[in-house]
Amino acid sequence: METVQLRNPPRRQLKKLDEDSLTKQPEEVFDVLEKLGEGSYGSVYKAIHKETGQIVAIKQVPVESDLQEIIKEISIMQQCDSPHVVKYYGSYFKNTDLWIVMEYCGAGSVSDIIRLRNKTLTEDEIATILQSTLKGLEYLHFMRKIHRDIKAGNILLNTEGHAKLADFGVAGQLTDTMAKRNTVIGTPFWMAPEVIQEIGYNCVADIWSLGITAIEMAEGKPPYADIHPMRAIFMIPTNPPPTFRKPELWSDNFTDFVKQCLVKSPEQRATATQLLQHPFVRSAKGVSILRDLINEAMDVKLKRQESQQREVDQDDEENSEEDEMDSGTMVRAVGDEMGTVRVASTMTDGANTMIEHDDTLPSQLGTMVINAEDEEEEGTMKRRDETMQPAKPSFLEYFEQKEKENQINSFGKSVPGPLKNSSDWKIPQDGDYEFLKSWTVEDLQKRLLALDPMMEQEIEEIRQKYQSKRQPILDAIEAKKRRQQNF
């Protein structure tokens, strides 16, 4: 028995990469197995740590991404040590990519599981996931950190069913001198009203997002998911808190839990610690109840992978009729002895198991970062005169200013009348819309349809404006990065 133990000593668990590992090239330390999906700022891969045999997740981030946000994500993960938060092991620079090595959660995100099974979650399943998520939020908030992007796509499950918070690409740190933040950041449908209004917010902004996430897990998508994100941004602060579409389907405890999360006044909203004592959470069952849905989702994923592999093999067979093949993986170039290697991908976006930004919605929402220039330094805040009326968010002010400029440029050049081209519509300067009564329904519908393209164009102009500011900074960072071997 002793001989067996000596021959097969148990491998130690990876806790953090040591200095020796960090001075090597990442390929010497890890074997990358497959692509898992897309996270904030980069792609996520499944890999194995050669020394311990432990499976890890590696986020590969191009250096042209927002390096400041990436470094912030690393910094926050480094400071966290909780079973309810994804662990960080270390980072590397490799060619034009930053490799961030993190804990691997084999079951993927909650939104992945919903999508793979094409089925929403039961109350028992939701309660168990919320309990772990609240413990993660309680830990983060105790550390004075705000996640700022809580949603089903950022809650990962390991194969045992333990939920962990992930994707800290937009997380923020609160300091003693900065009780509230004033930047609009997060994913639109999950945003708290005070975040959208830019009136300052603290940790309980995550609680609002958690309430929206609870509805998302129950109904498959968050409230307002069927409308344009920019319209949702107008509606969230002005409308009453959202509720279930069919309240009669859900228990009083679950309904009350969501109600406690979705209180519009942040001062009256419950904290993570308080919600852990809520009857809905206290009655949560163990993680074993999640194993069936995890196994079902992983079976669906495996079948999709096998189907995709068959398609790849079939394509290879069809191509072999035209090219000389060697073992199905080597395509010999005509007239060239050495040939050309063809790498066959066995994964597509449909088989992801980590974080995908389409979540459970039909459109790719991603993470919206508005007014991002205030994030360049953690301590920067916008202060408002509290004696003034609540100011409009900066992105709304931009749209209004842009429209005024268009009105001035077009004043006197057009007369309100039937629509000829939906793209040339100008809002009347005097705000008089009486002339609309004389238009046909068809003209009105055309003008309504013209609003979204106009808005998208203005958003793109904003993006280009900030990109022109960011690029010189990114160029300087890349120049410095070239002088480093490892991060």
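Glycine is no exception: its Cβ is also placed from the backbone N, Cα and C atoms.
Keep in mind that this structure shows the original residues, not the substituted ones.
Taking all protein chains in view, 25 other C-beta atoms sit within 10 angstroms of the C-beta of Asp149 (active site, proton acceptor). The active site, proton acceptor annotation in Swiss-Prot covers Asp149.
For Val44 (ATP binding site), the count of additional Cβ atoms within 10 Å of its Cβ stands at 25 [all protein chains shown]. Per Swiss-Prot, the feature ATP binding site maps to Leu36, Gly37, Glu38, Gly39, Ser40, Tyr41, Gly42, Ser43, Val44, Lys59.
If you look up Swiss-Prot, you'll see 30-281 marked as domain 'Protein kinase', on the strength of sequence analysis. For the domain 'Protein kinase' (30-281), the model gives a mean pLDDT of 87.
Per DSSP, the domain 'SARAH' (433-480) is made up of 45 helix, 0 strand, 3 coil. Per Swiss-Prot, domain 'SARAH' is recorded for 433-480, and the stated evidence type is sequence analysis.
According to Swiss-Prot, the mutagenesis experiment Lys59 to Arg carries the following note: Loss of activity. Secondary structure from DSSP puts Lys59 (mutagenesis position) in a beta strand. For Lys59 (mutagenesis position), the number of other Cβ atoms no farther than 10 Å from its own Cβ, over all displayed protein chains, is 28.
Experimental mutagenesis is annotated in Swiss-Prot for Thr175 to Ala, with the remark: No effect on activity.
Quoted from Swiss-Prot, the note on mutagenesis experiment Thr177 to Ala is: No effect on activity.
What Swiss-Prot says about the mutagenesis result for Thr183 to Ala is this: Loss of activity.
Listed in sequence order, the residues of the same chain lying 6 or more apart from Leu444 (mutagenesis position) and placing their CB within less than 8 Å of its CB are Leu436. Here Swiss-Prot notes a mutagenesis experiment, Leu444 to Pro, with the remark: Loss of homodimerization, activation, and autophosphorylation.
In this structure the C-alpha atoms belonging to Val44 (ATP binding site) and Lys59 (mutagenesis position) are separated by 4 Å. Note: the Cα of Lys59 (mutagenesis position) and the Cα of Leu36 (ATP binding site) are spaced 10 Å from each other.
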